[in-house]
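To keep things clear, I will list the structure first and then write my remarks on it.
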Amino acid sequence: MTRNPFMVEPSNGSPNRRGASNLSKFYANANSNSRWANPSEESLEDSYDQSNVFQGLPASPSRAALRYSPDRRHRTQFYRDSAHNSPVAPNRYAANLQESPKRAGEAVIHLSEGSNLYPRDNADLPVDPYHLSPQQQPSNNLFGSGRLYSQSSKYTMSTTSTTAPSLAEADDEKEKYLTSTTSYDDQSTIFSADTFNETKFELNHPTRQQYVRRANSESKRRMVSDLPPPSKKKALLKLDNPIPKGLLDTLPRRNSPEFTEMRYTACTVEPDDFLREGYTLRFAEMNRECQIAICITMYNEDKYSLARTIHSIMKNVAHLCKREKSHVWGPNGWKKVSVILISDGRAKVNQGSLDYLAALGVYQEDMAKASVNGDPVKAHIFELTTQVSINADLDYVSKDIVPVQLVFCLKEENKKKINSHRWLFNAFCPVLQPTVVTLVDVGTRLNNTAIYRLWKVFDMDSNVAGAAGQIKTMKGKWGLKLFNPLVASQNFEYKISNILDKPLESVFGYISVLPGALSAYRYRALKNHEDGTGPLRSYFLGETQEGRDHDVFTANMYLAEDRILCWELVAKRDAKWVLKYVKEATGETDVPEDVSEFISQRRRWLNGAMFAAIYAQLHFYQIWKTKHSVVRKFFLHVEFLYQFIQMLFSWFSIANFVLTFYYLAGSMNLVIKHGEALFIFFKYLIFCDLASLFIISMGNRPQGAKHLFITSMVILSICATYSLICGFVFAFKSLASGTESHKIFVDIVISLLSTYGLYFFSSLMYLDPWHMFTSSIQYFLTLPAFTCTLQIFAFCNTHDVSWGTKGSTQESKQLSKAIVVQGPDGKQIVETDWPQEVDKKFLEIKSRLKEPEFEESSGNEKQSKNDYYRDIRTRIVMIWMLSNLILIMSIIQVFTPQDTDNGYLIFILWSVAALAAFRVVGSMAFLFMKYLRIIVSYRNKVEGSGSWEVSKLDLPNVFHKKG
């Protein structure tokens, strides 16, 4: 067992000097019925004759004894009160050796050195989360609760190498503990000078016992029996430091170190070796069941976005604790949820976000170390169970907030979001073993029941491997952001996707992408096969895509690695996993309000989606190796066919747009005066604009050519609006004239109106039609511009496989180092800087938290010069551009602008209407199945209660807007 140099050794625990002859004659709580004599009896009076003679002041207490004493007495006061014949002298024999109130017998249990750092936590006990558990209440003894928050410049700690106990050993210790109250034989009751005082001290003083255990866990080497041993042993540095006193005074619960002390772990290994090297998390050491692990990935988002997300998650955890009738949740539900925040790079993280975390108590900057024994730290892990929250207005909130187990992993290097997920799935999840893993992006605000709704899908259907939440756009106060056409068009796009696309794919069982802003996975489904293949292996292949070792196709495909993960789950060998859409779980996210950021974001989305769709189409045969039913496999093939058609339309989207403009605008040549002149002007204008877009996209970044992109998009919108007006004017004149030659254009207008009508009908059926009134006009006017601009820029930048679209912050602060050296007594000593003035820094952070942030303009990032990627990019653009150009020239040669019998245009427009109708059918099927489940659930509740008056249904309220 690792020893704390500040702790009094068992041989020094007695008030007598070391080496006293009567050391082994102290007995605990002896009574007249015990076979062990009481020291106060006359038969032993001679043995304690030394107590009648003054032999000097008692042994000096350790720093830990002073720190954990109930009244925190000074050393001189301790001497005075402990002197012989002092009127306030405590009975030190009884105080040091008194028995724990939770043990009824007088047996002594020898605690093994491999005991857990914390007592086992029984999450199933119906204990009020706002009150203390009887087992957690500190006993009123000499070393009671309370801690003196003093700091020192150096922290020295003794360590030894220990081996983690196996599960069998842990069960043996538990059995000994449970049977000790009735067993009094000599084998289970050990009385010796070497073990008696130590055993009784650790057992009978819970507060000091916890301190010893925490000290033992601070730096040790541990082997995991079921994993292969590491090639090189490394010292594991774990430091527990009190949270600031200003925060501690506001906490309703202070009965456990998880509330009062922040733990820091300096991880010097890669995430794949986290468990094998002996690293763990404090919540796992407490033996708690983990139902949900919520992962928040962060790059350089500001404190307002972080506060919005974390506060909404805390309200979700509080909702879980309110579900008292649930078979899983209830008052202690917070113990089954772990919130893991992973920041991608210490140099990239926003300082305001760090201040926010420090205000919660989970982050202390001075605790982080640069290296341990010369090994560079890969990740800084901070752990705390926080009981307060800070909302988006940066105000403290404690009402209706339950404790939340929070882990903050600050990666030393910036290795992209996929590496953050590697830390989650390969490092933390094997330790916590969660049932469901929920992924949330910083900036997403969840409704109060989102986490529960996502978890409930997995609980009700054992075949569900993943679930997608409903993503909404933040429209600002009173919806003022909708005046920005960019925000309004994205709002309409998100709504149509939530009403048509996601429900359709959910009915088939395969959702092409689970949004990273709000999605959930079953951890068991993510695990690889025994041969190493599986979803996670395919998912993390994208982290090492560099240079000629991997082709551009693979590199771009892994820009949408979440799409690959969705496919691998559904097509997992010898399984029958499906993906579902959860309409009730909503998350509001901020969308790009600037054109440059919007183009950069969609470039990654479009390239990743196209190459991932090609990957799924080429590997559709993997479905045959699954255990899906024949009916499921048939409908999955129907979905593959639908996606293939959608992919073809996407590939030829530029050509279809140009041809639609060409014939709609050309229809006015013979209708109005100077119609042909207008047609020629707009025709050459759109051709020149498209050619300019290719040049701009090939040689400029959106941040550097923002105005050029905006100008091109405005021109495309004007041309599209002109062609649409021409089509409607020509259709109305055709209706007025009643000529047979113009019926074909009437069909064109009807096909267009039917497409928009289907959108409106579906929105009404989902009781969410407001976007049709507030955002549809902006969407339809900007759709051609977005289609052309985004497609051209995406294809012209297939060589760019980078992720980041945001600037970085300033240089990171230099960290101190931790050195483990060999002491003269054979023990290992860890020397490192200890944080100074924790309380003062906390006050500074609180005052700085409310200050507004001013973002500094970041310089242009260094662009990749990989000739191989650029060569492949050129070939892809040439093939795509020439294929669209050949289609345009072929159709133009067949049909003239004045030709009313244009079969190709009719085919395109009715195809769009047919695809929209197919999506509507799938959406209505999803809605029908949803209401059918509600009816069946209601019927089951009625049959269970025997009455039609069911007081409270655990059903989603579909007629009210979710919060």
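Using N, Cα and C of the backbone, Cβ positions are placed for all residues, glycine too.
Nothing has been swapped: the model has the original residues at all the noted spots.
Residues within less than 8 Å, Cβ to Cβ, of Gly509 (mutagenesis position) and separated from it by at least 6 positions along the same chain comprise Val570, Val578, Leu579, Lys580, His628, Arg632, Phe635, Leu636. Swiss-Prot documents Gly509 to Ala as a published mutagenesis change and attaches the note 70% decrease of activity.
In Swiss-Prot, the entry for mutagenesis Tyr521 to Ala states: Loss of activity. The structure shown retains the original residue. Secondary structure from DSSP puts Tyr521 (mutagenesis position) in a beta strand.
The annotation that Swiss-Prot gives for the mutagenesis experiment Glu561 to Asp reads: 65% decrease of activity. The DSSP secondary structure for Glu561 (mutagenesis position) is helix. All protein chains included, Glu561 (mutagenesis position) registers 23 other Cβ atoms within 10 Å of its own Cβ.
Record note (Swiss-Prot), mutagenesis Arg563 to Lys: 94% decrease of activity. The unchanged residue is displayed. In sequence order, Ser512, Val513, Gly608, Ala609, Ala612, Ala613, Ala616 constitute the residues six or more apart from Arg563 (mutagenesis position) in its chain with CB-CB distances below 8 Å.
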May I ask which residues of the same chain, at least 6 positions away in sequence, place their Cβ under 8 angstroms from the Cβ of Tyr521 (mutagenesis position)?
Val436, Val437, Leu439, Ala465, Gly466, Ala467, Leu514, Leu565, Leu569
